[in-house]
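Here the structure comes first, spelled out in structure tokens, and everything after it is commentary.
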Amino acid sequence: MDAQGDAGAQGGSQGGPRPSNKRLQQTQAQVDEVVGIMKVNVEKVLERDQKLSQLDDRADALQEGASQFEKSAATLKRKYWWKNIKMMIIMCAIVVILIIIIVLWAGGK
């Protein structure tokens, strides 16, 4: 009985590691799969970070360009406003001179 008991105990322990070993292999395969997925995810996150960085650089450049455009537009607006004022002053001066000439010419007759 002792020999059978020992053999039964060994047989039970031999049968035990095999399913446990299979479970370990399945678990390891799942872990490997998860590691692979996580590596892909990390690569995607790094690519996304790089793209976001490039987008941020573009946005900064665009903001700088918009600011420069705004300054140029304001300067141009002032320039043409003064040109318009000068033209109106010249036209008013011409009208005043014409009125003076007409008054003097009419007064001389």
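Including glycine, each Cβ sits where the backbone N, Cα and C put it.
In this structure the noted substitutions are not present, so the sites keep their original residues.
Feature annotations, reproduced from Swiss-Prot:
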- 23-83: domain 'v-SNARE coiled-coil homology' (DOMAIN)
- Leu62 to Phe: In js17; resist to aldicarb (MUTAGEN)
- Ala66 to Gly: In js44; resist to aldicarb (MUTAGEN)
- Ile97 to Asp: In e1563; viable showing only slightly increased rate of thrashing behavior (MUTAGEN)
By DSSP assignment, list the helix, strand and coil residue numbers for the domain 'v-SNARE coiled-coil homology' (23-83), in that order.
-> 61 helix, 0 strand, 0 coil
Can you grab the distance from Ile97 (mutagenesis position) over to Leu62 (mutagenesis position)? Cα atoms, rounded to a whole Å.
-> 52
List the residues of the same chain that sit at least 6 positions away from Leu62 (mutagenesis position) in sequence and have their Cβ under 8 Å from its Cβ, in sequence order, or write 'none'.
-> none
